[in-house]
Amino acid sequence: MNRFQLLSKGLRLIHKMSEEALAGVPLVHISPEGIFKYVMINVIDGGDASKAVIRGFADCTWHADIFEREEEVFKKLGLRAECPGGGRIEHNPDKKYLKVYGYSQGFGKADHAQTKRILATKYPDYTIEISDEGY
């Protein structure tokens, strides 16, 4: 094998590994209950593949805290992350209810309709409401 073939084979292997890493990223990771900030994150592998995920944690004061925490996780997997926006989530597991609303002052408003679709993959038996009202 010449250098070009070795390089090409190595790049294909790296790309396959990043595709597998992307496939392993959960679509939803949010706090089990309460009202908290959330961000939508576009997770991107080394090529053109990407997926939008939802992250929201009650222990994070700022939307940027959530993004920075998750960005580090994705970097360790060889993935990039971009944040198109955020908002708030009200999570009531007893009532099987989620409400998505508001916006992030730093990142802007996430697409709440898309957020609802993503949340429904993890919470198919929940009532999920979206609103553009409130902060």
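For all residues, glycine too, the Cβ spot is worked out from N, Cα and C.
Original residues fill every noted site, and no substitution is shown.
Taken verbatim from Swiss-Prot:
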ACT_SITE  HIS63  active site, proton acceptor
BINDING   LYS37, SER104, GLN105, GLY106  substrate binding site
VARIANT   MET17 to Leu  In strain: s2
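Structure coloured by features recorded in Swiss-Prot.
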| residue | record | Cβ neighbours (10 Å) |
| --- | --- | --- |
| LYS37 | substrate binding site | 22 |
| HIS63 | active site, proton acceptor | 25 |
| SER104 | substrate binding site | 24 |
| GLN105 | substrate binding site | 11 |
| GLY106 | substrate binding site | 13 |
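Note: the substrate site is recorded as LYS37, SER104, GLN105, GLY106; in the same chain, VAL39, TRP62, HIS63, ALA64, GLY86, TYR103, PHE107 also have Cβ atoms within 8 Å of that site's Cβ centroid. SER104 (substrate binding site) sits 6 Å from HIS63 (active site, proton acceptor), taking the CA atoms of both as reference points. On the backbone, the CA of LYS37 (substrate binding site) and the CA of HIS63 (active site, proton acceptor) stand 6 Å apart. If you take the Cα of HIS63 (active site, proton acceptor) and the Cα of GLY106 (substrate binding site), they are about 7 angstrom apart, rounded to a whole number.
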